[in-house]
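This report refers to the structure that appears directly beneath it.
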Amino acid sequence: MGMVLFACLLLLIIFPTCGYAAINTSSPLSIRQTLSSPGGFYELGFFSPNNTQNQYVGIWFKKIVPRVVVWVANRDTPVTSSAANLTISSNGSLILLDGKQDVIWSTGKAFTSNKCHAELLDTGNFVVIDDVSGNKLWQSFEHLGNTMLPQSSLMYDTSNGKKRVLTTWKSNSDPSPGEFSLEITPQIPTQGLIRRGSVPYWRCGPWAKTRFSGISGIDASYVSPFSVVQDTAAGTGSFSYSTLRNYNLSYVTLTPEGKMKILWDDGNNWKLHLSLPENPCDLYGRCGPYGLCVRSDPPKCECLKGFVPKSDEEWGKGNWTSGCVRRTKLSCQAKSSMKTQGKDTDIFYRMTDVKTPDLHQFASFLNAEQCYQGCLGNCSCTAFAYISGIGCLVWNGELADTVQFLSSGEFLFIRLASSELAGSSRRKIIVGTTVSLSIFLILVFAAIMLWRYRAKQNDAWKNGFERQDVSGVNFFEMHTIRTATNNFSPSNKLGQGGFGPVYKGKLVDGKEIGVKRLASSSGQGTEEFMNEITLISKLQHRNLVRLLGYCIDGEEKLLIYEFMVNKSLDIFIFDPCLKFELDWPKRFNIIQGIARGLLYLHRDSRLRVIHRDLKVSNILLDDRMNPKISDFGLARMFQGTQYQDNTRRVVGTLGYMSPEYAWAGLFSEKSDIYSFGVLMLEIISGKRISRFIYGDESKGLLAYTWDSWCETGGSNLLDRDLTDTCQAFEVARCVQIGLLCVQHEAVDRPNTLQVLSMLTSATDLPVPKQPIFAVHTLNDMPMLQANSQDFLSVNEMTESMIQGR
């Protein structure tokens, strides 16, 4: 009998600590209880920060230690009673009661329904739901603290003055509101702004479709998790973010020190993606009006071109807040000389890699020339910028908080009196005349030394390659290649690759070759060059291009390939006339051939190779239209048991890069599969991933494919000019395989062997999920290159360096 009583007592003790599914009038949440989200991602309950005696109701990540609190209900009013509880009142509002049953905190709004309950969703949103209608009566996502989760948002509404902001904790042990807040401004376009009290502390620059233009290291090729929606007519705007990584949990937080941080969980610990501000130059207005903060090491303040310190004494003491003043007054005769600038007309000085000043105004000019003319014709216009993803911005008045980045900034044109540049030119002539003779002598000496260095370097290169395992690959002399290509004649140029031009050549024995000439500015250095030679020399497959040899001559580096008569696949499928030469059977054969080449790289060769830059222009076609995978400069070899790797240098072509690779630098067989899926859909549809837009919402190719598959099974995705040559079920099957290859999560994508099996058999296919880039409009996607040539850019980030091509 005693054992039974003990068991009952034990159950009574344990029961209150169990997680609740919901809170209602009859089931309040006590201090010893918690409320879990259905999937177990988040938990709500009472907590004491840093082991203080104060109790708060908060939400945190359930399975992560140490605890990270993402929302607090009673920030200003902690409870100390162990009898406190959270419940639903008779009028439907959520209330927190202390031990005396006094209301400590509430949602502050009474509802007509008293039949409701509160639950915690898997998004981390704590909601009060009407049991009758199912409507949300209140939600924590509309009452943010210091943290944003995916699907929550900052907002403003100028019609009623409302805004939703993040507010810091006062300290790590005190969740009451601190002195810093993060908001989005009602400017067009908006920008993120951290305030210290009411004073601007940091800003991220105007929004440019996929990025905030004032964050260093992030340019138009950045794969952004952010999204901004503004309705100019309604005076509303919102900012949110989504998790593009291969992980479920992430958050944006504002620390008590005023730093905005973005973190995600990789399964072991939290990874920091961004932390802003990160440099003294990021602090608002550090160098005063018309000052320029240069992010050098150490950072320094300068005056903008044509300006001088307002107070030399204060400037010399390091007190730069008074800023600078114009050295020469503007002539402002622009209106009378719109077409021809006289000698007294104001001019614009171009600055590069700049965080543009605050207090911009959007001007609806259609191009940069109109933007320039509009500013020139307005005497109060002190500067203008024409930014990709935004358009024309102008500044009327002081230029405040201008920052000089080392790279990845914007162009800014500041208005100056013409005499400013004229004086500069005269000084340059004097200096140039004085030192020209010295420079000439130095150059002669340098040329001699460079010649000697190149001779030694050339020998070193050759010796280096001799030590490598490059059997079957010949070394060609430069004069042989120059003769074969008619001295790299423009008429022999086949195209432009990501690392330089490609030429057609003919050797003395009549054999035709393709010559890849690596540009010194291309970004492919010694590592990529060595990589491509050593890799391809070991790879032999009918669906891989064959390397015949290489050439090194000083700074010149060349690769010599077998010549492909039909050049690359993109020439055919995107050309309105040539596309008819590739009917559906040929396209299906090309898809299968690429898959076989990938299978060889991933599974069947003696090396396991991840290509990392699979795209339509890297598929060459022989005289029978058989595909051959080319361009192995970015490829990586894996060890026998290795299936995944990561890199700080993310390289590839935007649109083809998988989310986990573009965002986290993780690459594997599955990242090549993602690229293959995009490539498949381009071959089927005849539409470029980087150019195709459809619908009022400017959706891209993946969204178009998803809609096609949902509506017709995908059979209508095929280029309509080719429908007479195909079997609809075969096209629909390929579309479904393509969608499976571009799944957001790598684990949901098939491997290469499975893909080839799907293409060559009639087995049932899994049902694909909606691709992540089909959820958002094209405006929410990363900016993609708009021409057939590859574009190389370098974007340095906290965790990785992205190079889009």
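Including glycine, each Cβ sits where the backbone N, Cα and C put it.
Nothing has been swapped: the model has the original residues at all the noted spots.
What Swiss-Prot says about this protein:
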DOMAIN    22-141  domain 'Bulb-type lectin'
DOMAIN    332-418  domain 'PAN'
DOMAIN    488-773  domain 'Protein kinase'
MUTAGEN   Lys516 to Glu  Loss of autophosphorylation; when associated with V-613
MUTAGEN   Tyr600 to Phe  Unable to phosphorylate PBL34
MUTAGEN   Asp613 to Val  Loss of autophosphorylation; when associated with E-516
ACT_SITE  Asp613  active site, proton acceptor
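What Swiss-Prot annotates, mapped onto the structure for a quick look.
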residue : record               : DSSP class
Lys516  : mutagenesis position : strand
Tyr600  : mutagenesis position : helix
Asp613  : mutagenesis position : coil
- Message: Let's see if you can do this one: DSSP helix, strand and coil counts over the domain 'Bulb-type lectin' (22-141), in that order.
- Response: 5 helix, 52 strand, 63 coil
- Roughly how many Å separate the Cα of Lys516 (mutagenesis position) from that of Asp613 (mutagenesis position), to the nearest whole number? 16
- Message: Give me the count of other Cβ atoms within 10 A of the Cβ belonging to Tyr600 (mutagenesis position).
- Response: 19
- Note on the structure: The rounded CA-CA distance in Å from Tyr600 (mutagenesis position) to Asp613 (mutagenesis position) is 16
- Note on the structure: In the domain 'Protein kinase' (488-773), averaged pLDDT is 84
